[in-house]
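One entry in Swiss-Prot concerns the mutagenesis experiment ARG15 to Ala. Its note says: No effect on kcat. 2.7-fold increase in KM for L-aspartate. Here the residue is the original one, but Swiss-Prot notes a mutagenesis experiment at this spot, HIS26 to Gln: No effect on kcat. 3.1-fold increase in KM for L-aspartate. Swiss-Prot gives this note for the published mutagenesis ARG29 to Ala: No effect on kcat. 44-fold increase in KM for L-aspartate. For the published mutagenesis LYS55 to Cys, Swiss-Prot gives the following note: Produced exclusively as an inclusion body, and only the higher molecular weight oligomers are observed. According to Swiss-Prot, the feature L-aspartate binding site maps to THR104, SER143, THR144, ASN145, THR190, SER322, LYS327. Record note (Swiss-Prot) on the mutagenesis of HIS124 to Leu: 30% decrease in Vmax. KM for L-aspartate is almost unaffected. Among the features that Swiss-Prot reports, active site, proton acceptor is placed at SER321, with the record citing similarity to another entry. Record note (Swiss-Prot) on the mutagenesis of LYS327 to Arg: Retains only 0.3% of the activity. 5-fold increase in KM for L-aspartate.
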Amino acid sequence: MSNNIRIEEDLLGTREVPADAYYGVHTLRAIENFYISNNKISDIPEFVRGMVMVKKAAAMANKELQTIPKSVANAIIAACDEVLNNGKCMDQFPVDVYQGGAGTSVNMNTNEVLANIGLELMGHQKGEYQYLNPNDHVNKCQSTNDAYPTGFRIAVYSSLIKLVDAINQLREGFERKAVEFQDILKMGRTQLQDAVPMTLGQEFRAFSILLKEEVKNIQRTAELLLEVNLGATAIGTGLNTPKEYSPLAVKKLAEVTGFPCVPAEDLIEATSDCGAYVMVHGALKRLAVKMSKICNDLRLLSSGPRAGLNEINLPELQAGSSIMPAKVNPVVPEVVNQVCFKVIGNDTTVTMAAEAGQLQLNVMEPVIGQAMFESVHILTNACYNLLEKCINGITANKEVCEGYVYNSIGIVTYLNPFIGHHNGDIVGKICAETGKSVREVVLERGLLTEAELDDIFSVQNLMHPAYKAKRYTDESEQ
């Protein structure tokens, strides 16, 4: 045997494994069988950590129940700590994220890596599985069908905590701009038509509150992930486990993760059902819808600058055209739009894969995992990208904003309590026909005085409309 290889054996025969590899023959075959993408399990450190946490919890439970030798359990626990605390072997998970087998390749990859780390800690060589075996010891009282989804759930839950932090930081960025723009009057619009005045601060605060609602929704649905089927083994009957194992393993998992994990009410149902993933990714889709809408608004509000709304200025980040000089585009809102489109597409993937299970197992969980990890990852990055490269640098064109208000026919709505709806119709029609302002027409018709208009159209009143009429002209008067 060469110093560069070691021989390992499985159901299908013997294979040469690189001597320095911590993975084994099962992982090697998975590498050879699945070459779909350039994305590996190693590229998702949260997933690796989630799987290792499951293995640590299982080893702790097995140690307490004496289902494996104490020295072996201690070696597995120590191997898990090497990965969790020191990042050891995070590059030893080379299996493609797209894979058949319901996650068996990921589970065995984890078993092999931990077994070989444990063997070294015990003073043995990699591959000397007679002392510490990937199946008989690391995978004791487990099946891929409970270990894999439990590790996946822990990993997604951990990732969602980071996403929530990113959303909150973005929300705070909008809130800061809301305060900065609180006294800037602008025209509100419905159906892209002038409606009634508001402040730019109110518009940005609405963005902030919108994101606050999404945080609550994500946190609420994320709790579904903490109901796990650890101890279910193959189909949920708990085959080859002591009756005490499942609740004890889940208790140990809660200790290892720091999350309030609980056993599923029915392990057979939990092993076959993927409804929690549909719910959680649905929350991600809802966030994507809201973020995309915000970016649409930012692009529209900054449009122009000469022939658009031009109410706000986005930071100028790069030249916008290879042919048109001096053109700058809203590239960050555009990329966030695209992120949101991808997340919405991933939601369809999760939905179809969750529906595709048969009988006691859904073998499509790997693609659910790929979609969910990708969605959480790109949404997290999008929040920071939008905050740092766009929101923090937004400035307002106060004169433009206020000019739209005072030149708009829409502000005649504010005069309804003072001049009546019918007179408002007449004023609006004259403004549209002549191009005159509402103020000009109202004064010409003697409906209100300069002083009254100054009071009604003050920033304070437009921000907080007072409906108690100081003067009212009956609609019958002409």
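Count begins at 1; order follows the chain as displayed.
Every residue gets a Cβ built from N, Cα and C, even glycine.
None of the listed substitutions appears in this model.
Features recorded in Swiss-Prot, as mapped to the structure shown.
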residue	record	CB count, 10 Å
ARG15	mutagenesis position	17
HIS26	mutagenesis position	22
LYS55	mutagenesis position	27
THR104	L-aspartate binding site	20
HIS124	mutagenesis position	16
SER143	L-aspartate binding site	24
ASN145	L-aspartate binding site	25
THR190	L-aspartate binding site	9
SER321	active site, proton acceptor	10
LYS327	mutagenesis position	10
Task: Separation of alpha carbons, LYS55 (mutagenesis position) and THR144 (L-aspartate binding site) (Å) - done: 11
Task: Reduced DSSP assignment, LYS55 (mutagenesis position) - done: helix
Open item on the list: If you measure from the CA of THR104 (L-aspartate binding site) out to 10 Å, which recorded positions from the list ARG15, HIS26, SER321 are inside that radius?
Closed with: HIS26
TODO: Compute the C-alpha separation of THR190 (L-aspartate binding site) from HIS26 (mutagenesis position), stating it in Å without decimals.
DONE: 60
Open item on the list: Tell me which of the recorded positions ARG29, THR144 sits in the most Cβ-dense spot, judged by other Cβ atoms within 10 Å.
Closed with: THR144
- [ ] Between the Cα atoms of ARG29 (mutagenesis position) and ASN145 (L-aspartate binding site), find the distance and write it as a whole number of Å.
- [x] 20
Open item on the list: Given the recorded positions SER143, ASN145, SER321, tell me which ones have a C-alpha lying within 10 Å of the C-alpha of HIS124 (mutagenesis position).
Closed with: none
TODO: For SER321 (active site, proton acceptor), identify the closest of the recorded positions ARG15, ASN145, LYS327, judging by Cα separation.
DONE: LYS327
- [ ] List which of the mutagenesis positions ARG15, HIS26, LYS55, LYS327 have their Cα within 10 Å of the Cα of SER143 (L-aspartate binding site), in sequence order.
- [x] none
- [ ] Give the helix, strand or coil assignment DSSP yields for ARG29 (mutagenesis position).
- [x] helix
Open item on the list: Taking DSSP as the reference, which of helix, strand or coil describes THR104 (L-aspartate binding site)?
Closed with: helix
TODO: Return the member of ARG15, HIS26, ASN145 nearest to LYS55 (mutagenesis position) in space, with distance defined Cα to Cα and candidates limited to these recorded positions.
DONE: ASN145
Task: Spatial neighbour of ARG15 (mutagenesis position) that is closest, considering only the recorded positions HIS26, ASN145, LYS327 and their CA atoms - done: HIS26
- [ ] List the Cα distance (Å, whole number) between ASN145 (L-aspartate binding site) and LYS327 (mutagenesis position).
- [x] 55
